Amino acid sequence: MAKKVAVLAVNPVNGCGLFQYLEAFFENGISYKVFAVSDTKEIKTNSGMVLIVDDVIANLKGHEDEFDALVFSCGDAVPVFQQYANQPYNVDLMEVIKTFGEKGKMMIGHCAGAMMFDFTGITKGKKVAVHPLAKPAIQNGIATDEKSEIDGNFFTAQDENTIWTMLPKVIEALK
C-alpha cells in the first residue's frame, strides 16, 4: 500500500517545485495532503498565483503519525524566514519538521529544504543537497554539490530544477 505524504507549502511557494511533487504523487496513486505554512489555507506562488490548499500547518501538529513522509516545498518565503521565525506558523513548521525527522519518516525537500531540516538537528551525518547559497548554513548534515542526494530517509535536491533527479527514487520509496 502506498504511503501518505504531508506536503508543506510556504507562502509564497515555488509553484514549479510544488507541482512537480503533487503531479508525481497524483500520477502514481500516492495519497497526499498539502499544508500551508501560514495562518490561512490561502497562499500564493512566487509568481503571484493564488492557491487554496488542504489545511494549515497548525493542524498537522499532533497528527504526524498519520503520515509516512514529509515534503518541504521551498519558495520566496524562505529568504525572509528569519524575520518571521517567531510567527506561530513558522514555530509550528520547525516543530513538525523535527517531529517527522525524529520519527525516522521520509524527509523530502528541495532548495533550502535541507537547510530547514538541518536547523532542527535531524540531518546529523546525512548527505544533503541544498541551494548553493544555503550551503554554508548546513551545520549538522554534510552539504554536497550534487544535484540531489538520497541518504537514508533524506531525499534532497538543490532546487526546483533538480527535483527530477531524485523524483523516481522518491516515488519508488513511497509506493
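Glycine is treated like the rest: Cβ placed from N, Cα and C.
Mutagenesis annotation in Swiss-Prot: C74 to A, described as Loss of Zn(2+) binding. Decreases thermal stability. No effect on the binding of flavin derivatives; the structure shown retains the original residue. The Cβ neighbour count for C74 (mutagenesis position), using a 10 Å radius and every protein chain shown, is 28.
Counting every protein chain shown, the Cβ of C111 (mutagenesis position) has 27 other Cβ atoms within 10 Å. The annotation Zn(2+) binding site is assigned in Swiss-Prot to C74, C111.
According to Swiss-Prot, the mutagenesis experiment C111 to A carries the following note: Loss of Zn(2+) binding. Decreases thermal stability. No effect on the binding of flavin derivatives. DSSP assigns C111 (mutagenesis position) to coil in the three-state reduction, placing it in neither a helix nor a strand.
Annotation comment: Swiss-Prot describes N161, W164 as riboflavin binding site. In three-state terms derived from DSSP, W164 (mutagenesis position) belongs to a helical segment.
For the published mutagenesis W164 to A, Swiss-Prot gives the following note: Loss of binding of flavin derivatives. No effect on homodimerization. No effect on thermal stability. Sequence-distant contacts of W164 (mutagenesis position), defined as residues of its own chain at least six apart whose C-beta falls under 8 angstroms from its C-beta, comprise Q20.
Here the residue is the original one, but Swiss-Prot notes a mutagenesis experiment at this spot, W164 to F: No effect on the binding of flavin derivatives; however, riboflavin dissociation rate is increased. No effect on homodimerization. No effect on thermal stability.
Long-range Cβ neighbours of N161 (riboflavin binding site) (same chain, at least 6 residues apart, Cβ-Cβ under 8 Å): C16. According to DSSP, C74 (mutagenesis position) is assigned to coil rather than to any helix or strand.
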